[in-house]
Amino acid sequence: MSVIAGVFGALPPHRYSQSEITDSFVEFPGLKEHEEIIRRLHAAAKVNGRHLVLPLQQYPSLTDFGDANEIFIEKAVDLGVEALLGALDDANLRPSDIDMIATATVTGVAVPSLDARIAGRLGLRPDVRRMPLFGLGCVAGAAGVARLRDYLRGAPDDVAVLVSVELCSLTYPAVKPTVSSLVGTALFGDGAAAVVAVGDRRAEQVRAGGPDILDSRSSLYPDSLHIMGWDVGSHGLRLRLSPDLTNLIERYLANDVTTFLDAHRLTKDDIGAWVSHPGGPKVIDAVATSLALPPEALELTWRSLGEIGNLSSASILHILRDTIEKRPPSGSAGLMLAMGPGFCTELVLLRWR
């Protein structure tokens, strides 16, 4: 068993209302003639505002992938360090306590990876184990928590951390007037989050408040590579998003959740807290419909989408933090649930302390 000891979310300082972002986008080169559909998609996203890593007026001139990626590396390390220090403080631990660091991102390329750069900035021990996760996209927050558990099962005295940083706005140089690209401009924001987890023996020493990470399950769906991902070129990273995404959720998700819970002699009625990635309005509705959830079950998911947009892998960790702050009843079960490129689902079973 592993225990979550701290969670912290970090957001860049530049915050704009959805209407401000929309007004800026319609002035991007080549997008003015698509103003009607841009405004319609942005209005339908149910996003009230987003944080961006750059001032809004700088984006129209950011046309080179290399320039955008240099900004990504600098700002991602800054935000990642902020998130990790916050989570360590929440756990009453220090950077020198970290035995393993995992990082998750899909919105920029860094070699050496973000974990090496964050380790250098914070002075992590030279024997720290590193696990960079790239390409998982929106599922990486839940999958990263699952991988912390996998590691700590064999290292019950250790401290393992996950740092997720997504600067989705830096993919704007690749935006073209396709439905996928324009949906992305309506939903995605910038942000980071970190989780500190400890093995069961270390949990007793630091009096970790939980929740416990009990189990996880991954599901990779057949013939679904086309559903979501990046089209990568000299333009940078351009979003690929199939309208079949919600159909795939409705086809597979209920059975995935039911069989996973069955293995623990649980049902959906036993889940007191649903920690679900926000995706977008259609994704949230598909999850709720597939699992026959009452409206209040995904209230924190809807709230996160409205307040900060979709932060890709970092979103579910912000929602995890918000859920912990609500203090679910001791002994009750929680379920983390996210989906991403592959196409795939990651489920993580929690138990509140």
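Keep in mind that glycine also has a Cβ here, set from the backbone N, Cα and C atoms.
For all the noted positions, this structure keeps the original residue and models no substitution.
Taking a C-beta cut-off of under 8 angstroms and a sequence separation of 6 or more, CYS138 (mutagenesis position) has the following same-chain neighbours: MET228, HIS277, GLY279, ASN310, SER312, SER313, SER315, ALA338, MET339, GLY340, PRO341. One mutagenesis experiment named in Swiss-Prot is CYS138 to Ser, and its note says Can catalyze the hydrolysis of palmitoyl-CoA, but cannot produce cyclic polyketide products.
In this structure, CYS138 (mutagenesis position) is part of a helix by DSSP. Feature annotation from Swiss-Prot assigns active site, nucleophile to CYS138.
Among the features that Swiss-Prot reports, substrate binding site is placed at SER180, LEU241, HIS277, PRO278, GLY279, GLY280, PRO281, LYS282, SER312, with the record citing experimental evidence. Taking all protein chains in view, 31 other C-beta atoms sit within 10 angstroms of the C-beta of HIS277 (substrate binding site).
Ranking the binding-site residues GLY279, PRO281 by the number of CB atoms within 10 A of their own CB puts GLY279 at the top. Among the record's substrate binders, SER180, LEU241, HIS277, PRO278, GLY279, GLY280, PRO281, LYS282, SER312, no two C-alpha atoms are more than 19 Å apart, and one pair sits at exactly that spread. Counting other Cβ atoms within 10 Å of each Cβ, the lowest count among the binding-site residues SER180, SER312 belongs to SER180.
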